[in-house]
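Here's the structure we're looking at; comments come further down.
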Amino acid sequence: MKTFTDRWRQLEWDDIRLRINGKTAADVERALNAAHLSRDDLMALLSPAAADYLEPIAQRAQRLTRQRFGNTVSFYVPLYLSNLCANDCTYCGFSMSNRIKRKTLDEVDIQRECDAIRKLGFEHLLLVTGEHQAKVGMDYFRRHLPTIRRQFSSLQMEVQPLSQENYAELKTLGIDGVMVYQETYHEAIYAQHHLKGKKQDFFWRLETPDRLGRAGIDKIGLGALIGLSDNWRVDCYMVAEHLLWMQKHYWQSRYSVSFPRLRPCTGGVEPASVMDEKQLVQTICAFRLLAPEIELSLSTRESPWFRDHVIPLAINNVSAFSKTQPGGYADDHPELEQFSPHDARRPETVASALSAQGLQPVWKDWDSWLGRASQTR
């Protein structure tokens, strides 16, 4: 059975880098006038040459976003269930080598978090854990997902890569979507940053979206950790290749792309390639032109000013008031966090800022009486 690994083996990192850097102003203009972007068009929009065309790129991205999603922007919040991790990764605050306090939420803790989150108004929840199969694996999910699911309209997960059979079971437990980020698509650089644990297996992670697609998960999230490799443009292009593969082979699923830039954390590394804010806007808008129908998400890793200015252009899914540590909504203990969020504003403040720009914050776009995609497909 073919997976994205087959396509990945056809892609040469240095060749893609040279092709992107070789794009000209004429290539960018051609891409801007294309009804549907080709791979070459995307390379042009990710290239240094596109920097001078940021305004027309953003204008077209905004038009496409409004045509597809109207003025709506969906809100979600992450719920961190555990910071236990069996991996040693250079860039993550949860890494097993970091001497931080560890915590896994029990039934009482989870209910306190759910109560606190519901008071904030959120209905869409992203469940996050460190990667620890023994203590925060399927047994843990079987025990606690039913309780959480009853209280929220939509549940998504960002946990360790699992088997196709596990994902099929999670679907029956009420999971609507799974986010899995490759971190970097450069195999050698990936190995430099993943020193111990199951996460060292580059291809197990690379093929996770294929397993999600075969399991029939409704929404699949893709992305790279921008700045981990020495060329963010190539990594972002590889995310696009992964997206195109998934859309072709698992067309029944919906897709989401996120753009996390490397943020400070305990024991963390400095970015190997720096993407500035204009380049992040360029990349987000390029993805909107490539795939007008997908969800583009922007988290609290970015500053309030940046989010307020970029969300109206091409973003249709945002987090707010995120706590990146287990138990953070009921009891805020920053020493447990995975990374330090940049936008710490309360959700109503973020919503007001977007409403002032003519956007409509959406806290809930599904109800249990309608049935769930995870149950009816």
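Yeah, the Cβs are placed from backbone N, Cα and C, and that goes for glycine too.
Note that this is a predicted model, so its numbers are computed, not measured.
Residues annotated as [4Fe-4S] cluster binding site in Swiss-Prot, with similarity to another entry given as evidence: Cys85, Cys89, Cys92.
The annotation domain 'Radical SAM core' is assigned in Swiss-Prot to 71-301 on the grounds of sequence analysis.
Asp41 (mutagenesis position) falls within a helix when secondary structure is assigned with DSSP. Using a 10 Å radius centred on the Cβ of Asp41 (mutagenesis position) and all shown protein chains, the other Cβ atoms total 21. Under its mutagenesis entries, Swiss-Prot includes Asp41 to Val with the note: No activity.
The annotation that Swiss-Prot gives for the mutagenesis experiment Ala50 to Thr reads: No activity. Look at Ala50 (mutagenesis position): DSSP puts it in a helix. Take the CB of Ala50 (mutagenesis position) and look out to 10 A: across all protein chains shown you find 26 other CB atoms.
Long-range C-beta contacts of Ala61 (mutagenesis position), restricted to its own chain and to partners at least six residues apart, with a cutoff below 8 Å, comprise Ile284, Cys285, Arg288, Leu289, Leu313, Ala314. In the three-state DSSP scheme, Ala61 (mutagenesis position) is classed as helix. Under the heading of mutagenesis, Swiss-Prot lists Ala61 to Thr and annotates it as follows: No activity.
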Query: Taking just the CA atoms, what is the gap between Cys92 ([4Fe-4S] cluster binding site) and Ala50 (mutagenesis position) in Å?
result: 32
Cα-Cα distance linking Asp41 (mutagenesis position) and Ala50 (mutagenesis position), given in Å to the nearest integer: 11
Distance from Asp41 (mutagenesis position) back to Cys85 ([4Fe-4S] cluster binding site), taken between C-alpha atoms, in Å: 40
Statement: In the domain 'Radical SAM core' (71-301), averaged pLDDT is 95
Assigned element (helix, strand, coil) containing Cys85 ([4Fe-4S] cluster binding site), judged by DSSP: coil
